[in-house]
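Annotated features in Swiss-Prot:
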BINDING   11-39  NADP(+) binding site
MUTAGEN   Ser136 to Ala  Loss of activity
BINDING   Ser136  substrate binding site
MUTAGEN   Gln137 to Met  Slightly reduced activity. Loss of activity for sugars; when associated with F-143 and L-146
MUTAGEN   Leu143 to Phe  Slightly reduced activity. Loss of activity for sugars; when associated with M-137 and L-146
MUTAGEN   His146 to Leu  Slightly reduced activity. Loss of activity for sugars; when associated with M-137; F-143 and L-146
ACT_SITE  Tyr149  active site, proton acceptor
MUTAGEN   Lys153 to Met  Loss of activity
ACT_SITE  Lys153  active site
MUTAGEN   Asn190 to Val  Slightly reduced activity. Loss of activity for sugars; when associated with S-191
MUTAGEN   Trp191 to Phe  Slightly reduced activity
MUTAGEN   Trp191 to Ser  Slightly reduced activity. Loss of activity for sugars; when associated with V-190
Amino acid sequence: MDLGLAGRRALVTGAGKGIGRSTVLALQAAGAQVVAVSRTREDLDSLVRECPGVEPVCVDLADWEATEQALSNVGPVDLLVNNAAVATLQPFLEVTKEACDTSFNVNFRAVVQVSQIVARGMIARGVPGAIVNVSSQASQRALTNHTVYCSTKGALDMLTKVMALELGPHKIRVNAVNPTVVMTPMGRANWSDPHKAKVMLDRIPLGKFAEVENVVDTILFLLSNRSSMTTGSALPVDGGFLAT
């Protein structure tokens, strides 16, 4: 199926690893020009070697001023994937100021800032656009030791709706994708314990975790004109977890 992404310019945050990296590869394979944003230079260097033509931008999105400087002259962007995120797991009674500050700066505030930069450019050019925010099933279900992470993703889901409301008149669609556990290298490592995995898998009707391509396919669909009437949604990629 042709998604009509050829010739469009996309920006992906958290592009060095996992879902972000795979999204960059898929977008370029679909004919898009891609700006890849990561805080880790080594990841960007290896991405450019694997995927020549990608435009790398190395910046820590937790730093507002550095992000403004790095992205203010990034050029026209038609498609945005806000994927960068951090997860600090702590019991509620042990949550620290540092965990709150870092998590909200990256998982929420950076989405606001990057989306503002990109959306202002779209509006100035008078062109339609699409934004996908990578959220989580944790936005809608409480998970032990995930106080801050769940809260940032809940905030991200509501941000998605407000962005859709305010940017819709400018023909800019905004949606979230909400995966379950995803089998990235980090996901495999974190859920390798059979007992821990079984507790979660027992809550998923399809009985399995998501593969990276399940999430990437959904992101590309939401970026494409195939979803031209979809905005303000939070689309689960969770095997039915949120239905239970």
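Every residue gets a Cβ built from N, Cα and C, even glycine.
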Discussion item. Measuring Cα to Cα, how many Å separate Ala15 (NADP(+) binding site) from His146 (mutagenesis position)?
Written reply: 23
Worksheet item: If you count Cβ atoms within 10 Å of each one, which of the recorded positions Thr23, Ser136, Gln137, Asn190 comes out on top?
Response: Ser136
Worksheet, complete the sentence: Between the C-alpha atoms of Trp191 (mutagenesis position) and Ile19 (NADP(+) binding site), the distance in angstrom, to the nearest integer, is 17
Worksheet item: Roughly how many angstrom lie between the C-alpha atoms of Gly31 (NADP(+) binding site) and Ser136 (mutagenesis position)?
Response: 28
Discussion item. Same chain only, sequence gap of 6 or more: which residues have a CB within under 8 Å of the CB of Tyr149 (active site, proton acceptor)?
Written reply: Ala87, Thr88, Leu89, Ser103, Asn107, Ser136, Ala138, Leu143
Worksheet item: So, in DSSP terms, is Gly31 (NADP(+) binding site) helix, strand, or coil?
Response: coil
Worksheet item: Given the recorded positions Arg39, Lys153, which one is most crowded in terms of C-beta atoms within 10 angstroms?
Response: Lys153
Response to the item:
Reading the DSSP string in three states, the entry for Lys153 (mutagenesis position) is helix
Worksheet, complete the sentence: Check: min Cα-Cα distance from Gln137 (mutagenesis position) over recorded positions Val35, Lys153, Asn190 goes to Lys153
Discussion item. Taking 10 A as the limit, how many CB atoms besides its own sit near the CB of Leu143 (mutagenesis position)?
Written reply: 13
Discussion item. Under 8 Å between C-beta atoms and at least six apart in sequence, can you list the same-chain neighbours of Ile19 (NADP(+) binding site), or say none if there are none?
Written reply: Asn83, Val134, Pro179, Val182, Thr184, Val212, Val215, Val216, Ile219
Worksheet item: Just the number: how many Å between the Cα atoms of Asn190 (mutagenesis position) and Thr23 (NADP(+) binding site)?
Response: 22
